[in-house]
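As recorded in Swiss-Prot, the features of this protein are as follows:
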MUTAGEN   Cys270 to Ala  Normal activity
MUTAGEN   Cys270 to Ser  Reduced activity
MUTAGEN   His302 to Ala or Lys  Loss of activity
ACT_SITE  His302  active site
MUTAGEN   Cys312 to Ser  Reduced activity
ACT_SITE  His387  active site
MUTAGEN   His391 to Gln  Reduced activity
ACT_SITE  His391  active site
ACT_SITE  Asn424  active site
Amino acid sequence: MTSVNVKLLYRYVLTNFFNLCLFPLTAFLAGKASRLTINDLHNFLSYLQHNLITVTLLFAFTVFGLVLYIVTRPNPVYLVDYSCYLPPPHLKVSVSKVMDIFYQIRKADTSSRNVACDDPSSLDFLRKIQERSGLGDETYSPEGLIHVPPRKTFAASREETEKVIIGALENLFENTKVNPREIGILVVNSSMFNPTPSLSAMVVNTFKLRSNIKSFNLGGMGCSAGVIAIDLAKDLLHVHKNTYALVVSTENITQGIYAGENRSMMVSNCLFRVGGAAILLSNKSGDRRRSKYKLVHTVRTHTGADDKSFRCVQQEDDESGKIGVCLSKDITNVAGTTLTKNIATLGPLILPLSEKFLFFATFVAKKLLKDKIKHYYVPDFKLAVDHFCIHAGGRAVIDELEKNLGLSPIDVEASRSTLHRFGNTSSSSIWYELAYIEAKGRMKKGNKAWQIALGSGFKCNSAVWVALRNVKASANSPWQHCIDRYPVKIDSDLSKSKTHVQNGRS
């Protein structure tokens with residue numbers, strides 16, 4: 001108990017060091033001021049009169065500096081609102097339904113009809129991965145894959161993506177009452193499906209956006225592309241004043257489904273599900289009052305210069321010529337290394353002085369003592385961040401980040417619940433997690449939320465937001481009909497998940 005109190009005292013002293021120093025300084029100046037006489041004031045005024053040019057120049061430079069700072073500083077970027085797509089109920093799939101879809105896909109593939117469908121080991125492998133994935137029985141599959149026989153056509157892929165994007169945007173425009181023609185910047189990201197005309201062009205056409213819109217379409221950038229899109233929109237909002245930026249993050253499941261027998265490529269079939277999010281950003285000062293959040297920091301880390309990082313998630317042909325996404329056995333180590341580099345950049349921006357000092361001290365000690373100190377000090381990010389939105393890439397990803405960042409079960413609750421309810425929706429998963437926190441009523445004014453996105457390349461990207469008010473869930477939130485059933489409890493044997501309401505956590 002004593003060590004805990006000492007640590008708390010240490011953190012308080014360092015975090016409030018400048019404030020603590022300010023009190024004696026203020027007292028000293030107040031004491032000096034109380035001893036001033038009328039004669040001292042006359043002498044001071046006389047000094048100003050004899051040095052009028054110097055005083056005037058100093059005042060002019062001060063005013064010029066303040067004006068220059070106000071004019072050149074970037075405008076704040078506000079998150080007015082966002083919308084996560086909720087697919088229709090008939091697209092819900094249980095674990096057993098997903099297994100049936102896998103079987104139908106393999107059966108429909110003429111090159112594997114006599115082998116893969118009759119291979120119990122392949123389907124048994126898929127079943128084990130599916131049951132241990134952390135996904136529940138109410139995730140969503142695209143229309144084309146539910147159809148018997150499955151439709152893996154280009155038209156089915158386009159239909160899936162258009163329904164997700166249009167559905168999310170219609171709800172966003174309805175909630176914000178923003179006219180689509182007011183949008184000045186558009187960024188759409190979809191890794192696997194990039195038709196011509198582009199998805200951003202489809203949005204322009206569907207919602208009749210204006211002809212001078214700054215439009216961007218990001219492809220092939222993986223599950224971390226959502227934060228990349230936010231970062232790009234932020235930079236554009238710093239240049240183009242008084243406008244709105246629209247960010248759309250989604251992924252296509254129909255296009256990315258794998259029908260072969262390579263087990264490294266089968267895993268993604270078990271994790272990815274339908275989902276997408278639309279986010280409205282603004283740099284208009286008048287939008288602060290109605291916005292939910294202000295963007296504080298974005299940090300992007302790319303370790304693609306290393307071959308192991310570059311190849312750990314890769315779309316390629318298998319031995320029989322079928323295209324799939326191969327997940328390397330090195331992915332966990334690569335993700336950990338990339339995350340470490342990302343938080344090494346983000347930490348100094350958000351951590352209190354006490355944590356910065358401890359990290360710096362252990363860094364110097366490790367350099368001097370080398371082998372005597374095995375690990376660097378892991379900062380307590382819970383002192384700087386109130387809510388964590390970790391990409392719901394899978395149970396292993398969430399477990400690893402929970403351990404590496406020293407988080408508690410409630411810190412990763414939003415991620416686990418999103419994975420269970422919606423599966424891995426790729427770049428949009430961090431928005432379903434933020435919506436979960438809002439639906440639980442936990443987002444209070446001044447709270448900071450940290451979105452952590454991991455993706456192929458290999459990339460780790462972070463976005464930190466601060467709540468401008470007590471944030472409630474928006475209309476038509478994806479959690480509005482099921483939030484009372486969460487969080488979920490996953491059995492320790494990883495084989496089955498059961499949903500129940502924990503006392504005091506609903």
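For all residues, glycine too, the Cβ spot is worked out from N, Cα and C.
Sequence-distant neighbours of Asn424 (active site) (same chain, 6+ apart, CB under 8 A from its CB) are Cys223, Leu271, Phe272, Arg273, Ala392, Gly393, Gly394. Within 10 Å of the C-beta of Cys312 (mutagenesis position) there are 23 other C-beta atoms, taking all protein chains into account.
Within its own chain, His387 (active site) has Asp411, Ala414, Leu434, Ile437, Arg442, Met443, Asn447, Lys448, Ala449, Trp450 as residues 6 or more apart in sequence whose C-beta sits under 8 angstroms from its own. Set side by side, the mutagenesis positions His302, His391 differ in how many other CB atoms lie within 10 angstroms of their CB, and the most is found at His391.
According to DSSP, His391 (mutagenesis position) is assigned to coil rather than to any helix or strand.
Between the CA atoms of Cys270 (mutagenesis position) and His302 (mutagenesis position) there is a gap of 26 Å. In the three-state DSSP scheme, Asn424 (active site) is classed as strand.
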